[in-house]
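Structure first, commentary second.
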Amino acid sequence: MGFLSGKRILVTGVASKLSIAYGIAQAMHREGAELAFTYQNDKLKGRVEEFAAQLGSDIVLQCDVAEDASIDTMFAELGKVWPKFDGFVHSIGFAPGDQLDGDYVNAVTREGFKIAHDISSYSFVAMAKACRSMLNPGSALLTLSYLGAERAIPNYNVMGLAKASLEANVRYMANAMGPEGVRVNAISAGPIRTLAASGIKDFRKMLAHCEAVTPIRRTVTIEDVGNSAAFLCSDLSAGISGEVVHVDGGFSIAAMNELELK
């Protein structure tokens, strides 16, 4: 019996088998969780249904987090099969491509700023608000962040601001929902080659640098993140809330390791 046996968890953001969300879903399935999934549009529906079936689930629901009505409809549909459940994984982030290249001050626009914060940060609390009455005591909400929330990363630009907003969201949500027995955390994952990451200029160079200077001398995998996510959504982490847990091989704690390469 796995340490998530008896838990019902909704997973968003599965786009391919390279997705961090897929690694999370795999780990949660292995540990006995019953899973449900969302997809953004019809283009992704068949793919997500296939992945869900591989992980023992037939609950696959459409949800566009840019629309409150879509979020409400999704949870209404979920409530027909799960009147109560035990949390969700928010693995959603987006900024227009022209915002993720070059000088931040020159690249950022009012519209790009709004879109990045709406999709990448506000959607997390919007989902929590919509399903609050459905969450069992002991539930856990989890989102995915990145070091760009704390440091200026080349080409990450407005997404760094959106992730900083998301991390603040985690703290405020944890404080607000804690009395109901709901925990809220984030994982700040190291760079991983995913479809989303491919939109960041020079991402391969970032990966190579990270691998060379990270204390464990490798980049993390979706399995690494998945295992940590399963723990954070389980009762094993019952005392952890409002935290941003770095799953990056120690990259975020090191300085000047590049000197060893010269």
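Each residue, glycine too, has its Cβ placed from N, Cα and C.
Under DSSP, Ile92 (NAD(+) binding site) is assigned to coil, being neither helix nor strand in the three-state scheme. Look at Swiss-Prot and you will find Gly13, Ser19, Ile20, Gln40, Asp64, Val65, Ile92, Lys163, Ile192, Arg193, Thr194, Leu195, Ala196 tagged as NAD(+) binding site.
With a 10 A radius on its CB, Gly93 (mutagenesis position) counts 21 other CB atoms from all the protein chains. Gly93 to Val appears in Swiss-Prot as a mutagenesis experiment; the accompanying note says: Triclosan resistance.
Under its mutagenesis annotations, Swiss-Prot gives Gly93 to Ser the following note: Diazaborine resistance.
Shown in sequence order, Gly112, Ile115, Ala116, Ile119, Ser120, Asn157, Val158, Met159, Ala162 are the residues of the chain, 6+ apart in sequence, with a C-beta less than 8 angstroms from the C-beta of Ala95 (substrate binding site). Feature annotation from Swiss-Prot assigns substrate binding site to Ala95.
DSSP assigns Tyr146 (active site, proton acceptor) to coil, not to a helix or a strand. According to Swiss-Prot, the active site, proton acceptor annotation covers Tyr146 (among others), on the basis of similarity to another entry.
For Tyr156 (mutagenesis position), the number of other Cβ atoms no farther than 10 Å from its own Cβ, over all displayed protein chains, is 24. Record note (Swiss-Prot), mutagenesis Tyr156 to Phe: No effect on substrate reduction. The unchanged residue is displayed.
Taken from Swiss-Prot, the feature active site, proton acceptor applies to Tyr156 (among others).
Among the sequence features in Swiss-Prot, the mutagenesis site Lys201 to Glu is noted as follows: Little activity toward DD-CoA and DD-ACP.
For Arg204 (mutagenesis position), the number of other Cβ atoms no farther than 10 Å from its own Cβ, over all displayed protein chains, is 13. In the three-state DSSP assignment, the secondary structure recorded for Arg204 (mutagenesis position) is helix. Looking at Swiss-Prot, you'll find the mutagenesis Arg204 to Ala noted as follows: No effect on substrate reduction.
Experimental mutagenesis is annotated in Swiss-Prot for Arg204 to Glu, with the remark: Causes a further reduction in kcat/Km for reduction of DD-ACP without affecting kcat/Km for the DD-CoA substrate.
Quoting Swiss-Prot on the mutagenesis of Lys205 to Glu: Causes a further reduction in kcat/Km for reduction of DD-ACP without affecting kcat/Km for the DD-CoA substrate. Has a larger impact on substrate reduction.
Swiss-Prot documents Ser241 to Phe as a published mutagenesis change and attaches the note Produces temperature-sensitive phenotype. In the three-state DSSP reading, Ser241 (mutagenesis position) counts as coil. The Cβ neighbour count for Ser241 (mutagenesis position), using a 10 Å radius over every protein chain in view, is 20.
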- Query: Roughly how many Å separate the Cα of Gly93 (mutagenesis position) from that of Ile20 (NAD(+) binding site), to the nearest whole number?
  - Reply: 12
- Task: Could you state the whole-number distance in Å separating the C-alpha atoms of Ile192 (NAD(+) binding site) and Tyr146 (active site, proton acceptor)?
- Result: 11
- Message: Distance check, please: Cα of Tyr156 (mutagenesis position) against Cα of Tyr146 (active site, proton acceptor), rounded to an integer number of angstrom.
- Response: 10
- Query: Taking the Cβ of Ile92 (NAD(+) binding site) as reference, which residues of that chain separated by at least 6 in sequence fall under 8 Å from it?
  - Reply: Thr12, Gly13, Val65, Ile119, Ser120, Ser123, Phe124
